[in-house]
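See below for the structure under consideration.
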Amino acid sequence: MNISVDLETNYAELVLDVGRVTLGENSRKKMKDCKLRKKQNESVSRAMCALLNSGGGVIKAEIENEDYSYTKDGIGLDLENSFSNILLFVPEYLDFMQNGNYFLIFVKSWSLNTSGLRITTLSSNLYKRDITSAKVMNATAALEFLKDMKKTRGRLYLRPELLAKRPCVDIQEENNMKALAGVFFDRTELDRKEKLTFTESTHVEIKNFSTEKLLQRIKEILPQYVSAFANTDGGYLFIGLNEDKEIIGFKAEMSDLDDLEREIEKSIRKMPVHHFCMEKKKINYSCKFLGVYDKGSLCGYVCALRVERFCCAVFAKEPDSWHVKDNRVMQLTRKEWIQFMVEAEPKFSSSYEEVISQINTSLPAPHSWPLLEWQRQRHHCPGLSGRITYTPENLCRKLFLQHEGLKQLICEEMDSVRKGSLIFSRSWSVDLGLQENHKVLCDALLISQDSPPVLYTFHMVQDEEFKGYSTQTALTLKQKLAKIGGYTKKVCVMTKIFYLSPEGMTSCQYDLRSQVIYPESYYFTRRKYLLKALFKALKRLKSLRDQFSFAENLYQIIGIDCFQKNDKKMFKSCRRLT
């Protein structure tokens with residue numbers, strides 16, 4: 001897999017470069033190298049999974065085939081099917097764009113609200129028996145299976161036996177097949193072409209492989225069948241029986257059987273398991289080779305494998321789920337994956353009734369004027385547009401007094417904004433848990449209706465490093481809005497960098513909006529929900545408490561329009577403090 005993080009991108013996004021990819025339905029159908037087509041599909045799918053689990057971003061693919069046109073040729077059915085296998089509703093998460101010789105896939109962050117799952121998974125690699133089939137559990141089934149195991153702290157290796165005998169009537173059940181398979185397993189000799197007295201079921205699987213590819217085929221199928229039987233109720237795998245349920249057997253020397261038994265043991269012992277119980281036992285199985293005789297002469301063998309049901313969870317291989325960590329695309333470890341699947345998400349106060357309750361006990365001084373008047377007086381600095389909320393007011397005033405030209409610059413920048421909130425900070429980077437840049441004068445985050453958030457960075461030192469600072473801050477902010485704040489819509493954060501000279505002159509040194517293009521859906525943001533998500537993210541990061549008084553500035557951060565349903569409650573809360 002050749003996926004790398006593009007560190008030179010202009011986007012304030014996680015951009016994953018998947019290399020050269022052939023695109024278009026006809027072109028992908030005509031690819032002679034099927035392995036290459038599969039590898040390209042795998043790389044795109046893993047990159048998508050990694051971005052979904054890492055706050056969203058962009059997949060960048062260099063277009064392999066000449067004269068490709070997205071509008072004429074499309075993407076390719078195999079890729080589209082992979083997208084559908086990952087996502088229930090593809091348009092909710094993905095947007096596609098061709099930019100010259102590059103194809104870009106914009107990926108929105110995974111949303112817990114969509115499926116109830118905290119992460120995206122390409123394959124759980126947890127198998128189960130569904131009557132006569134071994135099937136991999138989808139993420140939802142895996143979640144239920146793991147939750148049940150965690151709740152019960154595992155299970156007994158064997159099903160409890162019935163205490164009372166049932167009436168002996170002419171009833172046939174699956175357990176009859178399992179019992180007959182057990183009798184067959186205990187035999188020492190078999191007759192060629194002998195018919196079985198049982199068939200495939202939840203507890204029985206029958207296979208017939210040619211001698212030439214016997215070892216290879218057993219190694220290929222063994223993990224999924226062992227996982228399926230162990231995760232269900234145990235069962236038997238018989239190799240050397242045909243579709244007509246006749247005993248055929250395979251030819252082998254004794255040394256071949258020894259090698260085969262060692263490979264089976266090696267394969268089973270390296271299968272990943274996860275325990276919720278205290279015993280932490282190994283997979284319990286028995287392997288034997290039953291001699292097949294034709295008119296009294298040994299002519300082959302049947303491989304018989306009995307797998308006991310397991311106490312906890314058995315994987316065929318590690319879960320196929322990815323994320324971006326330390327600028328690398330990495331597969332989640334089994335432990336990480338299970339924690340994301342079954343551990344409860346920490347709950348943080350997000351209801352405004354709870355927020356109001358905090359205000360009642362947190363406000364340091366009484367307010368005798370009505371809430372709306374208090375809101376108006378605290379929101380707007382004199383001389384600035386009433387369409388924009390500026391906060392925190394004290395920092396805003398101080399910056400305007402200390403730095404000539406900043407107020408005029410802000411007025412000019414906000415002139416075209418219909419309605420918005422401009423939130424100042426000495427360092428948004430520090431607020432988000434990143435490293436401080438002492439050369440930065442301040443940052444300001446603009447959140448307005450139907451327009452992407454804009455992060456303004458102001459500095460008084462000529463230095464090119466501010467682009468990296470601003471880009472990283474914007475990227476982190478976007479990720480926090482989605483993963484911590486719970487913002488479920490598509491969003492991007494634009495950046496703009498200004499230089500303020502000691503004489504009060506200002507100049508724009510960088511404007512991301514002139515450098516990159518996003519799909520249309522990224523420009524229609526919801527200000528109200530962005531502010532809510534921002535509040536939740538900062539509250540969890542404790543930036544609100546660290547930067548300025550939590551209660552005193554709560555309304556300024558969220559905005560009065562977000563509280564319209566609770567105006568009466570808030571008014572009463574404030575009045576009780578007088």
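Glycine is treated like the rest: Cβ placed from N, Cα and C.
All chains included, 21 other C-beta atoms sit within 10 angstroms of the C-beta of Glu200 (mutagenesis position). DSSP classifies Glu200 (mutagenesis position) as coil under the three-state reduction. For Glu200 to Ala, Swiss-Prot lists a mutagenesis experiment annotated as follows: Decreased ribosomal RNA ribonuclease activity.
In the three-state DSSP scheme, Glu205 (mutagenesis position) falls into the strand class. Recorded in Swiss-Prot as a mutagenesis result, Glu205 to Ala carries the remark: Decreased ribosomal RNA ribonuclease activity.
While the structure shown retains the original residue, Swiss-Prot records the mutagenesis experiment Lys213 to Arg with this note: Loss of function in the E2-induced apoptotic signaling pathway. Within 10 Å of the C-beta of Lys213 (mutagenesis position) we count 10 further C-beta atoms, all protein chains included.
Classification of Asp233 (mutagenesis position) by DSSP places it in coil, neither helical nor stranded. Under mutagenesis, Swiss-Prot gives Asp233 to Gln with this note: Loss of interaction with SERPINB2.
Quoted from Swiss-Prot, the note attached to the mutagenesis of Ser368 to Ala states: Increased ribonuclease activity; when associated with A-573.
A mutagenesis experiment is reported in Swiss-Prot for this position, Ser368 to Glu, and the note states: Decreased ribonuclease activity; when associated with E-573.
For the published mutagenesis Ser573 to Glu, Swiss-Prot gives the following note: Decreased ribonuclease activity; when associated with E-368.
Among the sequence features in Swiss-Prot, the mutagenesis site Ser573 to Ala is noted as follows: Increased ribonuclease activity; when associated with A-368.
According to DSSP, Lys213 (mutagenesis position) is assigned to a helical segment. Counting other CB atoms no more than 10 Å from each candidate's CB, the mutagenesis positions Glu205, Asp233 peak at Glu205. Among the mutagenesis positions listed (Glu200, Glu205, Asp233), Glu205 has its Cα nearest to the Cα of Lys213 (mutagenesis position). Taking CA atoms as the reference points, Glu200 (mutagenesis position) and Asp233 (mutagenesis position) are 15 Å apart.
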